[in-house]
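Scroll down for the structure; my scribbles are underneath it.
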Amino acid sequence: MVKADMQKRALGRGLSALIPQAGATGAGKGEQAPKAGVLKLPIESIHRDKDQPRTYFDEEKLKELSESIKAQGVLQPILVRKDGDGYRIIAGERRWRASQAAGLKEVPAIVRDVTEVQAFELALVENLQRADLNPIEEAEGYKRLVDEFKLTQEQVSVRVGKERSTVANALRLLALPTDVKGMVADGSLSMGHARALLGVPRLPELQNLAKQVADKKLSVRDTERLVQQSRSSGKKDAGKAAPKQSPQVKALVEELQRRLGTKVRLTERSPGKGTIEVDFFSYDDLDRLLKLLRKE
């Protein structure tokens, strides 16, 4: 129990909390080395984790790392866990790939006894701290913790050392169409651009605006203006001029948004009648809203 608690507290600090400094313990030549130390494991006994958060590796940078490893060796051990007769990577797949390319037969590694969820959390935290994940990979990592491991957004934020709002905003990106998510993943669009584009309700228009923003390299502020113009134009094209809201109604909407912590739209269809729309961005977010409404 103490061991599990120590691992959980260490997650937000990354793998440095779980990996001893190189040289702090003698590196053995085989699995007979002390469990807490650095082992030299056969490279063919180590396998990548198909569910690891990072999916893209820059080939040019891999080549550079491979050349560095040929000259200097692997300076930081990879982190693995036992998997059948071999080992599965928790963190360090890039170093492992580069070591293979460099022709190494063994790599320094540390074996850790962790659960699947702990292994995924460690991989996610390490990639976040190294800024190795693009925004979509980061969002998909959070989503897996929520969907597969049944963590709430609040629990995810604690585990990875991020604000809950950061986790919630990242998850919102997954509502974007595939082609636009691709632009965010390859850096053509930033998180700020993506958040602005989420305000476009019609899918074809969102895709067109995203391409325009990427092609013209517009700033986030310019993108926000473009989205606002698009929304205003769409309302005019529909022939439905939005009725001017009274100060009382505006105040009510602002109060609802403050209490619920999300976007709220109020439409009056006739005096005293209308509809209220409340945005949510995941089942976890919906559950949070329902608890607020039930005053749980």
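Cβ atoms are placed via backbone N, Cα and C, with glycine included.
Heads up, this one's the original sequence, none of the swaps are in it.
Residues or ranges marked as active site, proton acceptor by Swiss-Prot on the basis of a curator's inference: E93. Mapped onto three states, the DSSP output places E93 (active site, proton acceptor) in helix.
E126 (mutagenesis position) carries a helical DSSP state (H, G or I). Sequence annotations record features per position, and here Swiss-Prot assigns CTP binding site to Q52, R54, S68, G73, L75, Q76, G92, E93, R94, R95, E126, N127, R130, A131 based on a large-scale study or a structure entry.
What Swiss-Prot lists as Mg(2+) binding site is E126, N127, and the listing cites experimental evidence.
Quoted from Swiss-Prot, the note attached to the mutagenesis of R54 to A states: Binds but does not hydrolyze CTP, does not accumulate on parS DNA. Secondary structure from DSSP puts R54 (mutagenesis position) in coil.
Quoted from Swiss-Prot, the note on mutagenesis experiment R94 to A is: Binds but does not hydrolyze CTP, does not accumulate on parS DNA.
For the published mutagenesis E126 to A, Swiss-Prot gives the following note: Still binds CTP-gamma-S, almost no CTPase activity with parS, ParB is dispersed in the cytoplasm with a few poor foci, 87% of cells have chromosome segregation defects. Does not accumulate on parS DNA.
Note: N127 (mutagenesis position) has non-local neighbours P53, R54, A91, L133, E137, G141, i.e. same-chain residues 6+ apart with C-beta under 8 A of its own C-beta. Among the mutagenesis results in Swiss-Prot, N127 to A has the note: Slightly reduced binding of CTP-gamma-S, no CTPase activity with parS, ParB is dispersed in the cytoplasm, 90% of cells have chromosome segregation defects. Does not accumulate on parS DNA. The residue drawn here is the original one.
Record note (Swiss-Prot), mutagenesis R130 to A: No longer binds CTP-gamma-S, no CTPase activity with parS, ParB is dispersed in the cytoplasm, 79% of cells have chromosome segregation defects. Does not accumulate on parS DNA. The unchanged residue is displayed.
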Among E93, E126 [recorded positions], residue with fewest other Cβ within 10 Å: E93
Restricting the comparison to the recorded positions E93, R94, E126, which residue's C-alpha is spatially nearest the C-alpha of S68 (CTP binding site)? R94
Coarse DSSP state, helix versus strand versus coil, of L75 (CTP binding site): coil
